[in-house]
Amino acid sequence: MILGEIMEVLAFKNQSLIDHVNDMVKYWERIKYRYLKTIKRALEALNIKLDIEKVDEFMKILIKLHDIGKASKIYQRAIINDQEKLMGFRHELVSAYYTYHILLKKFGDKNLAFIGALTVMLHHEPIIMGQIRNLKKKELTAEVVLDKLKKFDGMIEDFEDLIKKLIGYSIGDIIKNDSNKDDIIRFVIEMSVRARHTPNSEKLRFIVGTLLLPLVMCDYKGAESREGKAPKFAEVLEVESYVI
């Protein structure tokens, strides 16, 4: 389902979050039959069994929520006003927090929610890992998480309405509407530790990699209508979508 206009929450300076999500969903509808069975088999590696319709629903939730962290006050201030700075803030860490809780509510499976949230958290992996290396760290440590979220000061006033339009749930029925920064920091640190030290870490990386390809493809395709220079990944996108 393509979403109607809600409010002017921006994903990019020249594209609203809703328009970005709509374009991503449209592109997913074009390519999904190439990926649904592969994703289904990948999830089965961790004994997560979903039928094709549920896999489709799962992926659409990732698409709709992957940038929900951009509905944070700090991000909207920075994108509207060039004088405002993000100060290292990474929206995907906030997106992962909400994605986990919404997936858990929707599917009732902690492992599936974790995988989905981790995928969302890593959908800009080259950026965040590059920033970590600049801090002379090798991984998403507590210190790094604190640095990336230190300026986070909550979500926009109409966040609950935005979530309800995107996924049909009231966020107040799932978690606190204006989650405490400490809650998000604690969650991201726990995710990072679990991802590195789980006994099934190799399977986990395989599954997340399987999910990241179509998610990132849709993300870049969904940004095509914005003004500005096309991202380099667009070259990969053209190869992947050539026969569609």
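Glycine is no exception: its Cβ is also placed from the backbone N, Cα and C atoms.
So, quick note: what you're seeing has the original residues, none of the substitutions.
Features as listed in Swiss-Prot:
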DOMAIN    10-221  domain 'HD Cas3-type'
MUTAGEN   HIS20 to Ala  Loss of all nuclease activity
MUTAGEN   HIS66 to Ala  Loss of all nuclease activity
MUTAGEN   ASP67 to Ala  Loss of all nuclease activity
MUTAGEN   ASP67 to Glu  Very little nuclease activity
BINDING   ASP67, HIS91, HIS123, HIS124  Mg(2+) binding site
MUTAGEN   HIS91 to Ala  Very little ssDNA exonuclease activity
MUTAGEN   HIS123 to Ala  Very little nuclease activity
MUTAGEN   HIS124 to Ala  Very little nuclease activity
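Everything Swiss-Prot records as a feature, shown here on the structure.
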residue : record               : Cβ contacts under 8 Å, 6 or more apart
HIS66   : mutagenesis position : GLU92, SER95, THR99, VAL120, HIS123, LEU215, ASP219
ASP67   : mutagenesis position : ALA11, LEU17, HIS20, VAL21, HIS91, GLU92, SER95, ASP219
HIS124  : mutagenesis position : ARG90, GLU92
Which of the three DSSP-derived classes (helix, strand, coil) applies to HIS123 (mutagenesis position)?
coil
Using the Cβ centroid of ASP67, HIS91, HIS123, HIS124 as the reference point for the Mg(2+) site, which residues of the same chain not in that list have Cβ within 8 Å?
HIS66, GLY69, LYS70, ARG90, GLU92, SER95, VAL120, ASP219
Would you mind pulling the DSSP three-state label for HIS91 (mutagenesis position)?
helix
